[in-house]
Amino acid sequence: MNNPQTGQSTGLLGNRWFYLVLAVLLMCMISGVQYSWTLYANPVKDNLGVSLAAVQTAFTLSQVIQAGSQPGGGYFVDKFGPRIPLMFGGAMVLAGWTFMGMVDSVPALYALYTLAGAGVGIVYGIAMNTANRWFPDKRGLASGFTAAGYGLGVLPFLPLISSVLKVEGVGAAFMYTGLIMGILIILIAFVIRFPGQQGAKKQIVVTDKDFNSGEMLRTPQFWVLWTAFFSVNFGGLLLVANSVPYGRSLGLAAGVLTIGVSIQNLFNGGCRPFWGFVSDKIGRYKTMSVVFGINAVVLALFPTIAALGDVAFIAMLAIAFFTWGGSYALFPSTNSDIFGTAYSARNYGFFWAAKATASIFGGGLGAAIATNFGWNTAFLITAITSFIAFALATFVIPRMGRPVKKMVKLSPEEKAVH
């Protein structure tokens, strides 16, 4: 049923909170492709008889493909709406993750993890843009709740994965979770839409504040923000991929490590609405400065304090993820603040490339550095990169102002974005 004055659906399908819930559910369904990997890494390594670095390279490749799929998928999302791209993304997650447990070679592992990663990139972009477009007045909070789904969504899966890994093995764990994730994503695709969209098609309304991807890539603001996002991701992705292997190197029990993975995901996801809300109140860049500064200090101290015992290890994981996770509420909303919403799906894909590039360190390279030079060296590198992000957010980005498109003059209030 349509509202004759607005042309919008009424009832549940016209309620923007319904679409925020769908966005969060989508994030929950793709969360495990990244955040449960640390549980799979050692069983996969043992099954294939290869090094940890070789297995973690699969994680890196998946992250890279996630970034590559977002601008391309975003083009079709911006042009036609989210439904058909979401169906394709869900099918890729289903096929890639379900069959990963059947691989008998490293190339097959890489191929299937990248297929799942490509699907994740498409789904992530759709979920985040659904939240941003339905909530232009509460963009930080909406982005935070949606990003929280990506961090927290893995939690219900962790006991299932741990149990199935012990009883039935890695193949069954991949298959059960892959089927659940893929099928639910495809079902959500039948009802999701953007505001102003009727049916499957979407019309783009472009204003002078909307930058297409080519225009955005020519602004210095994009590249400084990209560098900050790239820098702060080193430490978080190192821990995402390697918190369990690192904990084992400290001699921690398997039960402690399982609790640690749950805690890191709880704080990683739970912090995102909080930091999004804070950024709506005090500004994106001030919030970035606080988050990135604390993260740099935590990573510098991580190997010293985590070695003190079980509680210290879990506490450091919690603080590290509570700060790093905030970036996933801050950058999507900043992207829409500065470059507009008309092309936001494809534009955020270019921001996501920063995370993918940082994952090279978080996955195979980080594991190789830890193996050859020790974990202290790996954590020191991540502390330095988070400090770079802090410096950019504190001293550089706020002074740059808002980019101006096509010689359009903006008021001082418009130019001073947060």
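Here the Cβ of each residue, glycine as well, is placed from N, Cα and C on the backbone.
If you check Swiss-Prot, you get these features:
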- GLN56 to Cys: Residual activity (MUTAGEN)
- PHE59 to Cys: Loss of activity (MUTAGEN)
- GLN66 to Cys: Residual activity (MUTAGEN)
- GLY349 to Cys: Loss of activity (MUTAGEN)
- LYS355 to Cys, Gly, Gln or Thr: Loss of activity (MUTAGEN)
- LYS355: oxalate binding site (BINDING)
Other C-beta atoms that fall within 10 angstroms of the C-beta of GLN56 (mutagenesis position): 26
Close mutagenesis positions near GLN66 (mutagenesis position), where close means Cα within 10 Å, chosen from GLN56, GLY349, LYS355: GLY349, LYS355
For LYS355 (mutagenesis position): intrachain residues, at least 6 apart, with Cβ closer than 8 Å: GLN63, GLN66, ALA67, PHE229, PHE230, ASN233, LEU237
Cβ packing number for GLN66 (mutagenesis position), 10 Å threshold: 29
Between GLN56 (mutagenesis position) and GLY349 (mutagenesis position), the C-alpha gap once rounded to whole angstrom: 23
Other C-beta atoms that fall within 10 angstroms of the C-beta of GLY349 (mutagenesis position): 27
Separation of alpha carbons, PHE59 (mutagenesis position) and GLY349 (mutagenesis position) (Å): 18
